[in-house]
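Peer 1: This structure is in structure tokens; I'll ask about it shortly.
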Amino acid sequence: MQSWSAPAIPVVPGRGPALRLFDSADRQVRPVTPGPTATMYVCGITPYDATHLGHAATYLTFDLVHRLWLDAGHTVQYVQNVTDVDDPLFERAERDGIDWRTLGDRETQLFREDMAALRVLPPHDYVAATDAIAEVVEMVEKLLASGAAYIVEDAEYPDVYFRADATAQFGYESGYDRDTMLTLFAERGGDPDRPGKSDQLDALLWRAERPGEPSWPSPFGRGRPGWHVECSAIALTRIGTGLDIQGGGSDLIFPHHEYSAAHAESVTGERRFARHYVHTGMIGWDGHKMSKSRGNLVLVSQLRAQGVDPSAIRLGLFSGHYREDRFWSNEVLDEANARLARWRSATALPEAPDATDVIARVRQYLADDLDTPKALAALDGWCTDALSYGGHDTESPRLVATTVDALLGVDL
């Protein structure tokens, strides 16, 4: 599947420090320790509606990771999926009287356009779930053969389920107790009360064919993949074991990332699917989490149509820490536009203060769990000094603009 065009990335003199990130499984900030090639899997969209700022905040966060790895001298293998076969897509297509494939293609293309406009570096592999059916089938076969999965006794719909107790470590990624798991499982696409399951927390691997739904052949009957196993299969076949980062929004901690990890660990025997599980906070509007179901979305495409500079969108989202739940507002956008204007004015000066210290601090702040508020404040200080007092360094305006472009993805 085609992704989107990559923006040019300038090179900042020197090399960035090693990255440290909060790991949701270990509940602490600790070093990320990739080899020469850093690997990252980030869960992609279910394309039944346009890209909102909650999506943008997540993909901008991992764009920072991508950029910082490049700045530190790594090659990056980044994989992202598209969940182009799932219940929300079918429901929206039926509501709108459109074929689900047409809807998925349309919204995926809009997502590509939004990501390109936001100057997000594209993934190395951009994989639709419908292009990974063979990998999913193979993985489900292995899980069935090992006893980690079973087929429910249902003559009409013999679905395949994963045993939540298939791995001794199940639950380590989220750290949630069983009651919390059951609540979130029911709220986020699970089916705890499905008759025939061995345990309420057993998760769907393969949904047997239903009338009006797409299906594919498999040794265990026609059907379609469950949500979690798509990501497990795509990540293992594109990257393999020892994934450096599994990433997504905090609403994916459970059940999605817990089960994706458990599926992969059951197949490979590895203790941990990913070395780091990294999650972004939710973006709200009008006092509530921004979500399609609530209908309070601020769409990237709408902001672009209104003439909002994509660099201002980046700065607005970077004004808060990536792990925090935070709110978007007109005030946030106004502040981002003002900051962008100041930075552009300062970096357009013929001379300015020396930039060595500010570049080092920006690198250090970003490497320390993506502390964008401190990085932005450091740049604000340099720009204020440049505009208020001037300087004598003819290279520093260009170097600061290069740093902002390369590390923050903001075009000055």
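Any Cβ shown, glycine's included, is placed from N, Cα and C.
Heads up, this one's the original sequence, none of the swaps are in it.
These figures come from a predicted structure and were not determined experimentally.
When I checked Swiss-Prot for this same protein, it listed these features:
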type: BINDING; residues: CYS43, CYS231, HIS256; note: Zn(2+) binding site
type: BINDING; residues: CYS43, GLY44, ILE45, THR46, THR58, ASN81, VAL82, THR83, TRP227, GLY249, SER250, ASP251, ILE283; note: L-cysteinyl-5'-AMP binding site
type: MUTAGEN; residues: THR46 to Val; note: 100-fold decrease in catalytic turnover
type: MUTAGEN; residues: HIS55 to Ala; note: 40-fold decrease in catalytic turnover
type: MUTAGEN; residues: THR83 to Val; note: Almost no effect
type: MUTAGEN; residues: TRP227 to Phe or His; note: 100-fold decrease in catalytic turnover
type: MUTAGEN; residues: ASP251 to Ala; note: 1200-fold decfrease in catalytic turnover
type: MUTAGEN; residues: ASP251 to Asn; note: 400-fold decrease in catalytic turnover
Peer 1: Among the binding-site residues ILE45, VAL82, CYS231, ILE283, which residue has the largest number of other Cβ atoms within 10 Å of its own Cβ?
Peer 2: CYS231
Peer 1: Closest to ILE283 (L-cysteinyl-5'-AMP binding site): which of the recorded positions THR46, HIS55, TRP227, CYS231, HIS256, going by Cα position?
Peer 2: HIS55
Peer 1: According to DSSP, folded down to helix, strand and coil, what is HIS256 (Zn(2+) binding site)?
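Peer 2: Looking at the DSSP assignment, HIS256 (Zn(2+) binding site) belongs to a helix.
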Peer 1: Looking at the recorded positions THR46, HIS55, THR58, THR83, SER250, which has the shortest Cα distance to TRP227 (mutagenesis position)?
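Peer 2: Closest by Cα: THR83.
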Peer 1: Using a 10 angstroms cut-off on Cβ to Cβ distances, just flag whichever of THR46, THR58, THR83, SER250 is the loneliest among these recorded positions.
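Peer 2: If we count Cβ atoms within 10 Å for the recorded positions THR46, THR58, THR83, SER250, the smallest count is at SER250.
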Peer 1: Given the recorded positions HIS55, THR83, CYS231, ASP251, HIS256, tell me which ones have a C-alpha lying within 10 Å of the C-alpha of ILE45 (L-cysteinyl-5'-AMP binding site).
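Peer 2: So the list reads HIS55, THR83.
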Peer 1: Reported as an integer number of Å, what is the Cα distance between HIS256 (Zn(2+) binding site) and THR46 (mutagenesis position)?
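Peer 2: Taking the Cα atoms only, HIS256 (Zn(2+) binding site) lies 13 Å from THR46 (mutagenesis position).
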Peer 1: Report the same-chain neighbours of CYS43 (Zn(2+) binding site): residues 6+ apart in sequence with Cβ closer than 8 Å to its Cβ, ordered by sequence.
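Peer 2: In sequence order, the residues whose Cβ lies under 8 Å from that of CYS43 (Zn(2+) binding site) (at least 6 apart) are GLN80, ASN81, THR83, CYS231, GLY247, GLY248, LEU252, HIS256, HIS257.
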Peer 1: For a quick check of packing: other C-beta atoms within 10 Å of the C-beta of HIS256 (Zn(2+) binding site), how many?
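Peer 2: Result for HIS256 (Zn(2+) binding site): 23 neighbouring Cβ atoms inside 10 Å.
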Peer 1: Which Cβ among the mutagenesis positions (HIS55, TRP227, ASP251) has the fewest C-beta neighbours inside 10 Å?
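Peer 2: Output over mutagenesis positions HIS55, TRP227, ASP251: least Cβ neighbours within 10 Å is ASP251.
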Peer 1: Given the binding-site residues THR58, VAL82, SER250, which one's Cα is the least distant from that of THR46 (mutagenesis position)?
Peer 2: VAL82
Peer 1: How far is it from THR58 (L-cysteinyl-5'-AMP binding site) to ASP251 (mutagenesis position), counting Cα to Cα, in Å?
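Peer 2: One finds 11 Å between the Cα atoms of these residues.
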Peer 1: For L-cysteinyl-5'-AMP, with binders CYS43, GLY44, ILE45, THR46, THR58, ASN81, VAL82, THR83, TRP227, GLY249, SER250, ASP251, ILE283, what's the maximum Cα separation in whole Å?
Peer 2: 23
Peer 1: What's the CA-CA gap between HIS55 (mutagenesis position) and VAL82 (L-cysteinyl-5'-AMP binding site) in angstrom, rounded?
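Peer 2: For HIS55 (mutagenesis position) versus VAL82 (L-cysteinyl-5'-AMP binding site), the Cα atoms are 13 Å apart.
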Peer 1: Using DSSP and collapsing to three states, where does CYS231 (Zn(2+) binding site) fall: helix, strand or coil?
Peer 2: helix
